[in-house]
Amino acid sequence: MSLQSRLSGRLAQLRAAGQLLVPPRPRPGHLAGATRTRSSTCGPPAFLGVFGRRARTSAGVGAWGAAAVGRTAGVRTWAPLAMAAKVDLSTSTDWKEAKSFLKGLSDKQREEHYFCKDFVRLKKIPTWKEMAKGVAVKVEEPRYKKDKQLNEKISLLRSDITKLEVDAIVNAANSSLLGGGGVDGCIHRAAGPLLTDECRTLQSCKTGKAKITGGYRLPAKYVIHTVGPIAYGEPSASQAAELRSCYLSSLDLLLEHRLRSVAFPCISTGVFGYPCEAAAEIVLATLREWLEQHKDKVDRLIICVFLEKDEDIYRSRLPHYFPVA
């Protein structure tokens with residue numbers, strides 16, 4: 001077998017194995033008539049003549065070209081693959097880098113960065129449909145009709161909202177968005193300083209409005225910050241409208257970012273002084289009416305309370321807005 005035949009056979013083997021990156025350089029004098037040329041671009045040399053014709057693929061792509069196509073298409077090459085640098089959220093000072101890094105992770109990979117290990121998955125949170133089986137409250141004339149599907153979209157939970165693994169949690173913030181007391185401070189401490197760094201770029205928030213940030217070290221992917229009204233004593237009509245707007249503005253962001261689960265704390269009922277019973281009526285009416293319009297766009301709306309008295313209030317009022325079907 002001639003040297004030319006042996007080289008051609010070896011080239012075919014290398015191409016089949018996906019290991020051909022550059023064409024072999026023939027030794028002088030062994031391939032009579034082979035002419036070495038260089039293309040007009042900055043590309044690699046091409047080998048013409050009998051050797052060059054035999055080295056071409058059926059599609060007319062030369063040996064080097066086939067290797068280049070392989071690299072472009074992601075076929076095996078010897079070039080090392082670029083790997084995204086891992087970010088340590090406990091020490092990082094770049095919120096943009098950290099936020100981008102987290103977006104590229106799967107749900108399972110994100111767990112490594114949670115501030116807690118005892119987080120609560122969405123599937124572990126019972127729906128109102130499940131919870132209502134043990135509710136003794138009977139409503140003779142509920143305000144709304146029975147709807148099994150809506151009862152599967154709403155939940156009441158007494159828990160630490162910072163530990164919920166949902167798409168977003170809502171923060172009852174102050175207008176600065178830089179952290180404060182109550183649930184606001186808890187969320188900022190759990191998420192870490194990167195949350196405050198991103199909030200600083202939002203330049204405050206008006207009462208009744210909402211803004212969204214990453215969740216960072218929280219199990220929740222996002223935090224929706226809203227500012228409730230300050231209402232000591234009997235709330236005015238405008239304050240009631242502002243509280244309703246807090247929930248609607250937060251839900252608007254949920255849809256805008258295509259998120260499907262969200263947990264709300266009790267907004268304005270802490271240091272802002274809004275009466276718990278009056279707030280519950282607004283919250284339940286707002287969520288019920290919103291779900292009637294958008295039930296196919298979300299999986300769960302969670303009312304997450306921290307105090308037993310708030311749980312009792314919502315448990316007694318839920319049947320009026322979400323009658324047991």
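Backbone N, Cα and C atoms are what each Cβ position is placed from, and that goes for glycine too.
No substitution from the list is modelled in this structure, which keeps its original residues.
Lifted from Swiss-Prot, the feature list:
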DOMAIN    141-322  domain 'Macro'
BINDING   159-161, 172-174, 179-184, 267-273, Phe306  substrate binding site
MUTAGEN   Asp160 to Ala  Reduced enzyme activity
MUTAGEN   Asp184 to Ala  Slightly reduced ADP-ribosyl hydrolase activity; when associated with A-174. Reduces O-acetyl-ADP-ribose deacetylase activity by 93%; when associated with A-174. No significant effect on affinity for substrate
MUTAGEN   Ser268 to Ala  No significant effect on enzyme activity
MUTAGEN   Gly270 to Glu  Loss of enzyme activity
Note down the number of other Cβ atoms within 10 Å of the Cβ of Ser159 (substrate binding site), including every protein chain shown.
15
All-chain count of other Cβ atoms within 10 Å of Gly179 (substrate binding site):
19
Translate the DSSP assignment of Gly273 (substrate binding site) into the three-state scheme.
coil
With Cβ-Cβ distance below 8 Å and at least 6 positions apart along the chain, what are the contacts of Ser268 (mutagenesis position)? List them in sequence order.
Ala172, Gly228, Pro229, Ile230, Ala231, Leu243, Cys246, Tyr274, Ala279
Which of Asp160, Asp184, all mutagenesis positions, has a Cβ with the fewest other Cβ atoms inside 10 Å:
Asp160
Looking at Cβ-Cβ distances, which residues of the chain lie under 8 angstroms from Ile267 (substrate binding site) while being 6 or more apart from it?
Val170, Ala172, Thr226, Gly228, Leu243, Cys246, Tyr247, Tyr274, Ala279, Val283
Run through the Cβ atoms and count how many others sit within 10 Å of the one on Ala172 (substrate binding site).
24
Can you tell me the mean pLDDT for the domain 'Macro' (141-322)?
97
